[in-house]
Amino acid sequence: MASRTTPSRSTPSRSTPSGSSSGGRTRVGKYELGRTLGEGTFAKVKFARNVENGDNVAIKVIDKEKVLKNKMIAQIKREISTMKLIKHPNVIRMFEVMASKTKIYFVLEFVTGGELFDKISSNGRLKEDEARKYFQQLINAVDYCHSRGVYHRDLKPENLLLDANGALKVSDFGLSALPQQVREDGLLHTTCGTPNYVAPEVINNKGYDGAKADLWSCGVILFVLMAGYLPFEDSNLTSLYKKIFKAEFTCPPWFSASAKKLIKRILDPNPATRITFAEVIENEWFKKGYKAPKFENADVSLDDVDAIFDDSGESKNLVVERREEGLKTPVTMNAFELISTSQGLNLGSLFEKQMGLVKRKTRFTSKSSANEIVTKIEAAAAPMGFDVKTNNYKMKLTGEKSGRKGQLAVATEVFQVAPSLYMVEMRKSGGDTLEFHKFYKNLTTGLKDIVWKTIDEEKEEGTDGGGTNGAMANRTIAKQST
């Protein structure tokens, strides 16, 4: 049965606090927070805009209490220091760190090209030259970070983003590894990452070299890019681990002989005999068409590293999160947010049309009222076996049954994009991606009386002006500029 965690949406809204933005938006320092881009048990990533200069960023919001509870202060300071010093063109940049009394905010580079994951499906493998280009950028970025003592430990296509020019950007470098510890033997001992991409020595949990484990994951990614499917796959976790331990996989016939040879040397189950990053970089297959990265020099300040745990109130990095409670209406998307979700202005849409992708989020538009949309979603999801929690115009749908990758969890939010038009964004926050799309298809079928257009229908209308959202964005820009 659907349950709600906050008062009814008819509750009168409070007056907007001084310094907060209108329409229920949250303001943190000089940044106005927008929609949620991704979330996990440890943090949420929000789209944000610098109100002083208009720059767009992504802000990772971490619960300070969890950091303190897990005695991770020294570790998080070390990770932040390293991340701020990393200035590689293929790694997401960290610009600054802020903190409130309850949260830590990482201000990160925002890229608009989508995930590399979105370019891959069972029928959408990349050509070898294109796969090699991304692999070269990946190896360069990971090797650079290793040279500065930072290991990823959860490399997978979902953590590899693309900028507007199609260049690779590795995300969550170092930060994804915060809960892990190095013991006295100098080896990592925490099993982490996505099982299909994890090295056998990590699964063994006997201690492992972070660089060798990351290289294994890079090898799996290369295989996926070229094959369109995973080298190690099994619905039974024990059977999957056995395949990984023995490196039981077969390269498809379209792999070149030199690519097969390199992948087999990377996916060596014995870390002692596995090829190294230095050897990969000197490999003839790898060097074909290689372009060295171009670095930018910039001054870096580490003053904010200690300041984020300074609660004296004297630190300039201590910010106050201001927001409006009890919204009467959904948040209204501004012009840039419309553009950033627009199919016509997002490079990822070009790949979607060609690849038949499996994405972790989707959306539809509706001309029904916001309250009716929320009520109908609650009514449609409950019979499908989902617990529904509603907080104003944000919803969390959690499956009662456990699927292939645990319980399916779907974060949903209703945005107003025009006086009588709303956009409903649904994002997988837990569970299996394919199960998410099956759920979404069944849900929207049950919502056909309120769904105006789905994302697929928008694409069918073409990318000129970005379809519904692109046209809406253009009209919004024109209105704001007058």
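In case you wondered, yes, glycine gets a Cβ from its N, Cα and C as well.
Nope, none of those substitutions made it into this model, it's the original residues.
The domain 'Protein kinase' feature in Swiss-Prot is assigned to 31-286. Here Swiss-Prot flags Leu37, Gly38, Glu39, Gly40, Thr41, Phe42, Ala43, Lys44, Val45, Lys60 as ATP binding site. Taken from Swiss-Prot, the feature active site, proton acceptor applies to Asp154, supported by sequence analysis. Quoted from Swiss-Prot, the note attached to the mutagenesis of Ala199 to Val states: In lks1-1; enhanced sensitivity to low K(+). What Swiss-Prot records for 328-352 is domain 'NAF', and it gives sequence analysis as the kind of evidence. Leu447 to Phe appears in Swiss-Prot as a mutagenesis experiment; the accompanying note says: In lks1-2; enhanced sensitivity to low K(+).
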Check the recorded positions Leu37, Ala43, Val45, Ala199, Leu447 for other C-beta atoms within 10 angstroms of each C-beta and report the one with the most.
Ala199
Take the Cβ of Glu39 (ATP binding site) and count every other Cβ within 10 Å, whichever protein chain it belongs to.
18
Given the recorded positions Leu37, Glu39, Val45, Leu447, which one's Cα is the least distant from that of Ala199 (mutagenesis position)?
Glu39
Roughly how many Å lie between the Cα atoms of Ala43 (ATP binding site) and Leu447 (mutagenesis position), rounded to a whole value?
31
Please report how many Å separate the Cα atom of Asp154 (active site, proton acceptor) from that of Val45 (ATP binding site), as a whole number.
17
If you count Cβ atoms within 10 Å of the Cβ of Asp154 (active site, proton acceptor), leaving out that atom itself, what do you get?
18
Given Val45 (ATP binding site) and Leu447 (mutagenesis position), what distance in Å do their CA atoms have, once rounded to a whole number?
29
Leu447 (mutagenesis position) and Glu39 (ATP binding site), distance between Cα atoms, whole Å:
26
